[in-house]
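Engineer: Before I ask anything, here is the structure I am working with.
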Amino acid sequence: MEKKHIYLFCSAGMSTSLLVSKMRAQAEKYEVPVIIEAFPETLAGEKGQNADVVLLGPQIAYMLPEIQRLLPNKPVEVIDSLLYGKVDGLGVLKAAVAAIKKAAAN
């Protein structure tokens with residue numbers, strides 16, 4: 001299976017770095033073929049074009065409509081604040097994979 005790209009965006013690109021590390025560890029553990037990267041929200045329009053799913057940190061949830069407009073053919077979702085706060089790599093990975101599958105079914 002081709003690797004899917006999961007891109008996380010937050011206000012500076014730094015607050016998601018620990019979450020990305022945990023997601024990568026879970027993806028490796030469960031052999032989920034994904035590439036997971038984090039970027040600042042200012043790069044969402046540019047970098048998001050290459051993503052299979054775009055995840056926004058809860059602190060930029062207000063930007064959801066704007067980023068959906070920039071990336072009309074991509075699934076764009078806000079990371080659940082409880083999962084984000086707990087730095088739950090597996091939970092966020094599962095949500096991202098579900099969003100990719102949902103988009104593929106449509």
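The backbone N, Cα and C atoms fix where each Cβ goes, glycine too.
Pasting the relevant annotations from Swiss-Prot:
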- Cys10: active site, phosphocysteine intermediate (ACT_SITE)
- 3-106: domain 'PTS EIIB type-3' (DOMAIN)
- Cys10 to Ser: Unable to be phosphorylated by EIIA (MUTAGEN)
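For each feature listed, report its degree of burial, its nearest neighbours and the pertinent distances within the displayed model.
Structural biologist: Long-range Cβ neighbours of Cys10 (mutagenesis position) (same chain, at least 6 residues apart, Cβ-Cβ under 8 Å): Thr16, Ala38, Pro40, Glu41, Leu56, Gly57, Gln59, Ile60.
Per-class residue totals from DSSP over the domain 'PTS EIIB type-3' (3-106), listed helix then strand then coil: 58 helix, 21 strand, 25 coil.
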